[in-house]
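According to Swiss-Prot, the protein has these features:
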| type | residues | note |
| --- | --- | --- |
| ACT_SITE | His461 | active site, charge relay system |
| ACT_SITE | Asp489 | active site, charge relay system |
| ACT_SITE | Ser551 | active site, charge relay system |
| MUTAGEN | Ser551 to Ala | Complete loss of protease enzymatic activity |
| VARIANT | Tyr3 to His | In strain: Dresden |
| VARIANT | Thr33 to Ile | In strain: Oxford |
| VARIANT | Lys37 to Thr | In strain: Dresden |
| VARIANT | Val138 to Ile | In strain: Dresden |
| VARIANT | Arg263 to Gly | In strain: Oxford |
| VARIANT | Leu493 to Val | In strain: Oxford |
Amino acid sequence: MAYGEPYYSSKPDKDFNFGSTMARRQMTPTMVTKLPKFVRNSPQAYDWIVRGLIFPTIGKTYFQRVVVITGGLEDGTYGSFAFDGKEWVGIYPIEHLNLMSSLKLIHKANALQERLRLSQEEKATLALDVQFLQHENVRLKEMIPKPEPRKIQMKWIIMGAVLTFLSLIPGGYAHSQTNNTIFTDMIAACKYSTETLTENLDLRIKLALANITISDKLDAVRQILNFAFVPRAHWLRTVFYYIHYYEMWNIFMFVLAIGTVMRSARPGTDLVTLATSHLSGFRMAVLPTIPFHTTMTLWVMNTLMVCYYFDNLLAITLAILAPILGIIFLCFMEDSNYVSQIRGLIATAVLIAGGHACLTLTGTTTSLFVVILTCRFIRMATVFIGTRFEIRDANGKVVATVPTRIKNVAFDFFQKLKQSGVRVGVNEFVVIKPGALCVIDTPEGKGTGFFSGNDIVTAAHVVGNNTFVNVCYEGLMYEAKVRYMPEKDIAFLTCPGDLHPTARLKLSKNPDYSCVTVMAYVNEDLVVSTAAAMVHGNTLSYAVRTQDGMSGAPVCDKYGRVLAVHQTNTGYTGGAVIIDPADFHPVKAPSQVELLKEEIERLKAQLNSATENATTVVTQQPSAALEQKSVSDSDVVDLVRTAMEREMKVLRDEINGILAPFLQKKKGKTKHGRGRVRRNLRKGVKLLTEEEYRELLEKGLDRETFLDLIDRIIGERSGYPDYDDEDYYDEDDDGWGMVGDDVEFDYTEVINFDQAKPIPAPRTTKQKICPEPEVESQPLDLSQKKEKQSEYEQQVVKSTKPQQLEHEQQVVKPIKPQKSEPQPYSQTYGKAPIWESYDFDWDEDDAKFILPAPHRLTKADEIVLGSKIVKLRTIIETAIKTQNYSALPEAVFELDKAAYEAGLEGFLQRVKSKNKAPKNYKGPQKTKGPKTTTH
């Protein structure tokens, strides 16, 4: 029968080619058009199975074969479908491990492609939004009016020039004469020479008399520094030469005038203030008082300074009266404005009166300037109440923060010692297990999870509506299924079979919420925080500044036991939902027995209520109605008993059906326990108290350490281990249990199973056959041990000696040794063992003398041999437990090595190859070269 080409739904299906090729050849166009909706570009497995194994079939059609397709569907399920001739019918899924692995990878790749597509669409949308925003930004910038360059009016320029001219006129501050002649120059030169000579004479006299004062030393140092750091021909000397004609106020007023004209928002008011302060002579004393003034009080001050230029007494009188008049005439103002105006008038009065006093006494207002600055600093110091003050710009933005506390820069260890004090508390260590954490990745975002038992626990809002989520653990990605989500914000995921965490967290049996520890992975870094917690019903709150991605993290106590699952983040405090052991499993429906018990209680309650009503209220009813409605107590009890009897009978039948295989064995005479010490005699006795068990749990010990401690405590309580006879096996007595009590045995009868005891080969005749035996091939001789036989044994030997001699005479005959064919599986090196040497009876005392005296085991040899046996046993047990048999060759190697060191036969023997050479095979080509002959 000719078949068509194999059918492949896609290129991946052709590349993988899972299943039977013959089944693919059976595909017809009708079958192809009716195929289920498998995942696009995914492989399928085709099977050609007997019809009777799938559908109920009788007759010849039982052995007909049908095509079965297995693959992944678009809805995310895995299924198998068989074609019954009309359509594809779903059957129980056939597990193809390679197909399932491939579908898992394809599903993950499709999910990543979908996420990539959504990310690209989102990126394109965001890029378009950015372009729109850029265009809108450019359009709005064009709509903003550009500030015009500031124009300075000519009148202010002229006023500034006048002030500059006034400040630069030396005037009365010059120190040079106007009329200079040759005589005046000669007089000045002579005067300078005379002063210089006088200073030199005074200096020499002081040096001679040693009468040098501190002022003389300071003058000398100043001259040295002047000539050392400033050369004689330098531009600084020229600048200072011309500056000394002016006072500090002239220079300062010149700078202020230029700055006011260029940058001031009110140049007129500022220039008028500079001019009046210069004309009145108050000068620098005016500047510290300007912050206390308002616009009105500033013009009052300027007016009084102009008045002072003409009549100082009138100006002083008006300045003193100004605050009094202001208090009276400005009382209609608002409080804030009223206070500001009065403060400015008081500052004006202080300036005019104090300036006049300073000018009269000292001729300058420098002292008043210093006093006003000192008052301002004291006022600022009284404002510094907080630990720091903030400096803001015009928009209210904080540009700097200055601490008010005075910091000792040089000797600050005294302050630190005083602040630190003495430690009165000790912080405890907490147990954390980073290996029990993982990252939960969903299309909506990422969260944290932890391993507990066979589940992965996380927050329910992290999982969302997803049925499968990705679990990232130690750089690998796994897919886990959501198993159960209780009413709390908790989700339980089934741990994948190929995921083996290094640690797992356990629930706390005695929860302590006073101090909690939160640990999670944030940006692939482990973060841990400890804080005090408060309980609010089923939730916890703690002052921890948690971050996004920590939802689902475990909240543990100091022993590393889980208390709750992290849930919320408010920026300052974190919240968690408390987890209980009952949350791990869904609430089970009540069993049939419980339902019956509830029904009985309900019927009893109804019966009691009916009885009470019957005793309190009695009404006349017809006899027919009474016959229909009256129910006695006995009837209700009988109904309940009947229902309970039926249900209990059903329950007993089910239990008997389950226990039927175990009830067939009858009780008989057994020998269980014979030949060994009884075990578990202390079973049922508590070896650990409740306090000891709780203490071990609170220490957070792992399973191995916990078991070691229990074994140690049991050993101390018992005093000695249980003894077990190694030569006794329960399998030897299995046949006794099949015999009933009604069977009688004849214990004197000897049953022969045709299993004769082998007779050891005679050792004396061997010496006649082989007169010169080799030393290595001699059998082991136990004659070194002194013979100690009882009287009974000697009598038995004497009685059997004649029979033995007759048997030896019949057996001992010279037999010519013949060659025996080699065994198919035998050792190919060393001498053949003498098998007769192994055929002898020996007891425990004989075993001590098997080896010759020089080769007997010492205590050290026993220790070394015991360590090797323990090592081999550990390797084998570890391989069996972990199902990793790659270490077994190491055990075989150690066994061969020990046998080689002891001179014994190795565990592995080379087997002679059964491959025989062909009949005409001449062997390998000779490489020795041609033969050379000599003549």
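Note: Cβ is positioned from N, Cα and C throughout, glycine not excepted.
No substitution from the list is modelled in this structure, which keeps its original residues.
Worth saying up front: this structure is predicted, and the values here are computed from it rather than measured.
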Practice item. Would you pick out, from the recorded positions Thr33, Ser551, the residue whose Cβ has the largest number of other Cβ atoms within 10 Å? Key: Ser551
Study note, to complete from the structure: Excluding its own, the Cβ atoms lying within 10 Å of the Cβ of Leu493 (variant position) add up to 24
Practice item. Would you identify the secondary structure of Leu493 (variant position) according to DSSP, in three states? Key: strand
Practice item. Compute the C-alpha separation of Arg263 (variant position) from Leu493 (variant position), stating it in Å without decimals. Key: 71
Check your understanding: Cα of Val138 (variant position) to Cα of Ser551 (mutagenesis position): how many Å, rounded?
Key -> 42
Point to revise | Alpha-carbon spacing, Lys37 (variant position) to Leu493 (variant position), which is rounded to whole Å | key: 28
Practice item. Going by Cα-Cα distance, pick out whichever of the recorded positions His461, Asp489, Leu493, Ser551 is nearest to Thr33 (variant position). Key: Leu493
Review point. Where does Lys37 (variant position) sit in the DSSP three-state scheme?
Key: coil
Practice item. Pick out which of the recorded positions Lys37, Arg263, His461, Asp489 has the most other Cβ atoms within 10 Å of its own Cβ. Key: Asp489
Practice item. Fill in the CA-CA distance, Asp489 (active site, charge relay system) to His461 (active site, charge relay system), as an integer in Å. Key: 7
Review point. Reported as an integer number of Å, what is the Cα distance between His461 (active site, charge relay system) and Ser551 (mutagenesis position)?
Key: 8
